[in-house]
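Swiss-Prot annotations:
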VARIANT   Val15 to Phe  In strain: GA2.1S, HFL2.1S and HFL4.1S
VARIANT   Leu27 to Pro  In strain: GA2.1S, HFL2.1S, HFL4.1S and VA8.1S
VARIANT   Thr60 to Ala  In strain: HFL2.1S, HFL4.1S and VA8.1S
VARIANT   Lys277 to Arg  In strain: CT2.1S, CT5.1S, CT6.1S and VA6.1S
VARIANT   Val345 to Leu  In strain: GA2.1S
VARIANT   Gly442 to Ala  In strain: HFL2.1S, VA7.1S and VA8.1S
VARIANT   Glu491 to Val  In strain: HFL4.1S
VARIANT   Asp496 to Asn  In strain: GA2.1S, GA4.1S, GA5.1S, HFL1.1S, HFL2.1S, HFL4.1S, VA7.1S and VA8.1S
Amino acid sequence: MKTLFVLRISTVILVVLVIQKSYADILECDYFDTVDISAAQKLQNGSYLFEGLLVPAILTGEYDFRILPDDSKQKVASHIRGCVCKLKPCVRFCCPHDHIMDNGVCNDNMSEEELTELDPFLNVTLDDGSVSRRHFKNELIVQWDLPMPCDGMFYLDNREEQDQYTLFENGTFFRHFDRVTLSKREYCLQHLTFADGNATSIRIAPHNCLIVPSITGQTVVMITSLICMVLTIAVYLFVKKLQNLHGKCFICYMVCLFMGYLFLLFDLWQISISFCKPAGVLGYFFVMAAFLWLSVISLHLWNTFRGSSHKASRFFSEHRFLAYNTYAWGMSMVLTGITVLADNVVEDQDWNPRVGEEGHCWIYTQAWSAMLYFYGPMVFLIAFNITMFILTARRIIGVKKDIQNFAHRQERKQKLNSDKQTYTFFLRLFIIMGLSWSLEIGSYISQSNQTWANVFLVADYLNWSQGIIIFILFILKRSTLRLLQESIRGEGEEVDNSEEEISLENTRFDRNVLS
């Protein structure tokens, strides 16, 4: 019995020792405060002499793994590490101390000429708040064998006001422009070549991981918006009374908006990366088509109140929807064709739309070429819509006055009120859509200013919410819900295909306008 007890105790002790050896090699020491000291001199008492620093045995351990920045473990050859950063301040390098960084890649040993150009000093902020200028190799321990923080990195040039930073004695790093504090697993330093006029210099520069904004909020809003777009289209297809010319144009607009936002969502999730350029072209086509259909709606509203009794106008009225389709889809194809042609022919990057470049399956919106191919047409169409809505408002006021001089005033007044409601709802649509896209243009113009970029983030969320806003405006209003209930009960299935025109010579009463 005693033998069995001793055996169990021995087993427990062995397991504890194995676990401690594997998972707690150096007690109370962060892996990112250690360096590989396998090549250092080992003393009889188990201590190591590393770069003139005595590392006691209690601060050493044998590792057969390395910890990656995401806290996962990667199997490596067994080696000895020392918690030297507890004994002397460390500086976290991306590569060996005599290598130079070039486009995020570590290059081999620097030449003698490069070594003479190197500025080896760093400004280190001490615990008492004072700043000390220290030689990176003679006064600090260089940690160069830690895993790279990430694949994509950018460097900071502290000669620029927006690239200022503070390096602390304990290894933490403070980035000034967004006031973010980084640990040693999130940044690294390395020698980098800088242009100084006609000459070059080599200095130690911090490299940070590319800032990838969280897409959770955008994803939730865009998915909700897309669902609302589908519901809006479904209601307009289901309720026959909504399928007059206004309704048909509105359905086309919603389909274009849905497809454009779907490709934006694919780009956000990087689903379209395998067919990036075609996805960017299709997304551009549908967004431009959405703007053109919005201009069709504003033009049709103006034409509705303008009215005409000419034979040519009546002939056009019978084929108006076909004409609108030809204009909207045709102009979208023309704009897309010009963009694709420029993308393949224009060599100057300042004039090339650069579809599918810089990691985004869309037109490159960080350059001024976007104003020519994307925001320019957008500004023109917004200006056109504003003009049409102003002219329509003036016509409504004029018709309202003229009605007083004709017989059947009550019928004409009802017709005018119905069309006014249609105008009001589409005016709201344009104000919201036009405002959101106008803010988007403002965001594009001020993108180099971080403060204004944060302000215009509101515009982004407003843009992503367009489907939700349209659903509330057009579906959740009382008259549409009433028509939906009637359609579900099988009532009011007739569609009035007559044109919704206000003409002083020939006015027809139409109950089926969207109201």
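Note that Cβ sites are derived from N, Cα and C of the backbone, with glycine treated the same way.
No substitution from the list is modelled in this structure, which keeps its original residues.
Distribution of Swiss-Prot features across the structure.
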| residue | record | contacts (Cβ under 8 Å, 6+ apart) |
| --- | --- | --- |
| Leu27 | variant position | Ile58 |
| Thr60 | variant position | Ile26, Ile37, Gly46, Ser47, Tyr48, Ile80, Arg81, Gly82, Cys83 |
| Lys277 | variant position | Asp343, Val355, Gly356, Cys361 |
| Val345 | variant position | none |
| Glu491 | variant position | none |
Local backbone state of Thr60 (variant position), from DSSP in three classes: strand
Three-class DSSP secondary structure - Lys277 (variant position): helix
